[in-house]
Amino acid sequence: MLSGVWFLSVLTVAGILQTESRKTAKDICKIRCLCEEKENVLNINCENKGFTTVSLLQPPQYRIYQLFLNGNLLTRLYPNEFVNYSNAVTLHLGNNGLQEIRPGAFSGLKTLKRLHLNNNKLEVLREDTFLGLESLEYLQADYNYISTIEAGAFSKLNKLKVLILNDNLLLSLPSNVFRFVLLTHLDLRGNRLKVMPFAGVLEHIGGIMEIQLEENPWNCTCDLLPLKAWLDTITVFVGEIVCETPFRLHGKDVTQLTRQDLCPRKSASGDSSQRSSHSDTHVQRLTPTTNPALNPTRAPKASRPPKMRNRPTPRVTVSKDRQSFGPIMVYQTKSPVALTCPSSCVCTSQSSDNGLNVNCQERKFTNISDLQPKPTSPKKLYLTGNYLQTVYKNDLLEYSSLDLLHLGNNRIAVIQEGAFTNLTSLRRLYLNGNYLEVLYPSMFDGLQSLQYLYLEYNVIKEIKPLTFDALINLQLLFLNNNLLRSLPDNIFGGTALTRLNLRNNHFSHLPVKGVLDQLPAFIQIDLQENPWDCTCDIMGLKDWTEHANSPVIINEVTCESPAKHAGEILKFLGREAICPENPNLSDGTILSMNHNTDTPRSLSVSPSSYPELHTEVPLSVLILGLLVVFILSVCFGAGLFVFVLKRRKGVPNVPRNATNLDVSSFQLQYGSYNTETNDKADGHVYNYIPPPVGQMCQNPIYMQKEGDPVAYYRNLQDFSYGNLEEKKEEPATLAYTISATELLEKQATPREPELLYQNIAERVKELPSAGLVHYNFCTLPKRQFAPSYESRRQNQDRINKTVLYGTPRKCFVGQSKPDHPLLQAKPQSEPDYLEVLEKQTAISQL
C-alpha cells in the first residue's frame, strides 16, 4: 500500500514538472520571442530585443531548437553563459557588437552544430574560445576585425567542416592551425593574406572541396610558389587569386601564371624553365600591358578571365528552365533563391551571397542587351572579346549588384552619358583594348565605389577636366599605351590614387603644379617609354621626383631629346646640363606631397599599397662604373710606371769613392789660340772657358768653403799677360792653355806630351820649350775637402751649371822662362765688364 502511494506521488511530480516545462516554453515564445516549429525543430527568434545577457532567457529543456539572437547588445560572453542551452543545435549571435568571448562561454553546448558570429567586433580567436563545442560542424565569423588566430583555436573542433573567415584582417595563418580539423569548405576572401605556405597550412587541408581566396593582396613572387604548386595539383573549386604585387603582375590570376612569371631568377636556375606552348600563349594574352612590342594604339585580343576549376560535385545545379540554386545548400541559413543565367554564357555562383559570376566572353555579342534572360544578382560579368561598339544608357540598368565588369578587347568607341549610373557597387571596371578617344566626366557618373579602372591600349588623345572627380575611391588607374600628350589641371584632385600608369604615351613633359602635386606621396607611378624632352621644361618633373616626399617611380624617366641627352636617365643629369641658361628654374613651388591626404575621406589602404623602396643599382650603371674604375686604374698604373722610369734616368752614376775624388778625374785638353784674334780683350788670357768644380789652384781664394759643394772664385784682382804692344810687333806666337773641362768637343792637334803637375811643389821642373812657344798653366792642388755623396747627388744639376757658366775671378799664369824677353814685364789690368757680360750671354745660349 505504501509503495503504491509512493509510485503515484512520483508520477504526479513528473507530470507537474512536464507541465511547468511546457508552460515556461510557451511563455517564452509568447512574451519575449517568436517561436515557430519547422520539421520538428523549434526556431526561437529573439532578434533585436535589446538583450544584454542570455541569462534572462529560460530555454526549453526537452526540445531541440535553433536560437536567433541577432541584433542584440551582447558585447561580451562570460563563462557558462550558455550552460543551460544543451538542446540548441544552431546559435546566431550576429550583429551584436561582440568584442570578447571569455573562456568557457560555450560550455554546455554539447549538441551545437552551427555557430554564427558574423558582423561583430572580434579581434582574436584564442585556443580556449571554442571550448565545449565538440559537435560543431559550421563556424561563421566573417565581417569581424580578426587579425590573430592562435594555433590551437580549432584543435578541439574535430567535426568542423565549414569555416568562413572572409572580410577580416588576417595577415597570415599560424602553423598547424588546421591540423586537427577535416575542412571541406574554407572561405578566406577579403583578408590581407599575401602568401600561404604549404608546410603547416595547406598540407592539412587535403580533403578540401572548395576554397575561396579572392580579394587578398597576393604577393606574386617566389614566396607564392608553394601555393602555386598546390593549386596545380588539386582538382577542387578555387576562386580567382589575383596578384596585387609586384606591379608588373598586378591584376593577373595566379592560376594562369607560370613559375617563371612568379620567380624569374629561381626558375631560370632550375628545371622549371620549361613551359608548354599552351601556357605561354595564354599568359601572353593575359598580360597585354607588359608587352612592349605591341602597337600602342591598339591592343591584341585580351585574355579570358581565369576559368574556374572543375569541382568533384556540381557547383550550380541548372534545370531546364535555367534556374539554379546556390552552393552548400546544407549549410545555408536562408532559403535558396532561384538563379537565372543568360543563354550562351556560363555561370557560377558565389557561396556567401548567392551572387553569380557570368562568363560571356567571345560569344559574338554586339550589344549588352542581347544577354537574355537577365542574370540574377550578378557579381561579375565578363564580356571580353565580343563585338560591342557602344555602351548604351539602359544596357546595365539591371546589373546594380555588379562588383566587376569586364568590357575589355571589344570595339567600344562610344559610352553614352549615364551608362554606369546604376553601378553603385562596382569596384573594378575594365575598358582596355577598345577604341575610346576622349574621356569626359559624365562617362563615369555613378561609379563612386570604383577602385580599379583599366583604360590601357585605347586611342585616348584627350582627357577632359574633372573627368575623375566623381571617382573618390579610385586607387588604380591604367592609362598606358594611349596617345596622350598632356593632362588637364586638377585631373587627379578628387581621387585617392595609389597606382598610376602613364607608360608609352606621347608625353614630352608633365607640369607639376595642378597635376603631379595632386597625387599622394605614396603613389607608384610609371612614366617610362615616353618621348621626354630633357630641356628647361622638364625641370619641374625632375624636382618632383627628387623631392623628399617623392613617389615611387616604376622604371626611370629616360630622355629622348635633345640629341645630346638621348638615352640618358633624367635623375642622373645635372641641372646645368638640362638648362644651362637657368639651372635654378623649376615648375613652380613643389607643394606638399600629402596634399590630398588632408581631405577627409574614409579610405582603407592595405599595407601592400605602400611602395617598397628598392636600392638596387641597375646593371648598366654598375657595368659602366666598373669600366670607369678599370680605365682609371690602368691610367694610374701607366703614369706611375713612367714616373719611376724618369726618376731612374735622372739619377747620375756617382762613383763609390766619390769622397776621394781628385783632379785626376778631370780630362785635360790642349787648345791653341792666337793672341791677336780678339782686339777688345787682348789682355784676357781666357776665352771664357769655365772652370771645373774642383779646386784648380792652391791659392786659398780658390778653396771651397766647408759645407759648400759648389766652387766659386774671388774677385779678379791680378791678371798676368804679356805686353800687348810688344805682342803686336812680334809674329804670331803659339801658346797652349791647359784646362780641365768636360764639354769641349774640339780636340787639340797631336803634340809631344808635356808634363803637367798636380802639386805646387813640382813647379821647379821645367817644361820642354820650342823656341817662342811657351805654356800657360794652372797648378791643380789636391783637394782638401770633398763633398759627401749625398750633397753631390742633391746639387748635381747646380754643380754642372756652375762648371759650364761660372764666372772666373782670378787665375795665375806661370812663366815659361825667366829670361824670355816678352814675359819679363808683369803688367796688370782689370777685365772689361761688357766683354765678360757678352761672353756669359754667348755661353748661356750654347
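For all residues, glycine too, the Cβ spot is worked out from N, Cα and C.
Where a substitution is noted, the model still shows the residue that was there originally.
R114 to A appears in Swiss-Prot as a published mutagenesis result, with the remark: No effect on interaction with PTPRD. No effect on synapse assembly. In this view, R114 (mutagenesis position) is surrounded by 18 other Cβ atoms within 10 Å of its Cβ, with every protein chain counted.
Among the sequence features in Swiss-Prot, the mutagenesis site D167 to A is noted as follows: Abolishes interaction with PTPRD. Abolishes synapse assembly. Around the Cβ of D167 (mutagenesis position), the same chain contributes D142, Y143, N144, R189, G190, N191, each under 8 angstroms and 6 or more positions distant in sequence.
According to Swiss-Prot, the experimentally introduced change D187 to A is described as follows: Abolishes interaction with PTPRD. Abolishes synapse assembly. The secondary structure of D187 (mutagenesis position), as reduced to three states from DSSP, is extended strand. Of all Cβ atoms in the protein chains displayed, 23 besides its own lie within 10 Å of the Cβ of D187 (mutagenesis position).
What Swiss-Prot notes for the published mutagenesis of E215 to A is this: Abolishes interaction with PTPRD. Significantly reduces synapse assembly. Annotation for E215 (mutagenesis position): spatial neighbours R189, G190, N191, V242, criterion Cβ-Cβ under 8 Å with sequence separation of six or more. Secondary structure from DSSP puts E215 (mutagenesis position) in coil.
Here the domain 'LRRCT 1' (216-265) returns a mean pLDDT of 84 for the predicted model. Annotation source Swiss-Prot lists domain 'LRRCT 1' at 216-265.
According to Swiss-Prot, the feature domain 'LRRNT' maps to 332-374.
Residues or ranges marked as domain 'LRRCT 2' by Swiss-Prot: 530-581. Mapped onto DSSP classes, the domain 'LRRCT 2' (530-581) shows 20 helix, 10 strand, 22 coil.
Across the fold, the C-alpha of D187 (mutagenesis position) and the C-alpha of R114 (mutagenesis position) stand 16 Å from each other.
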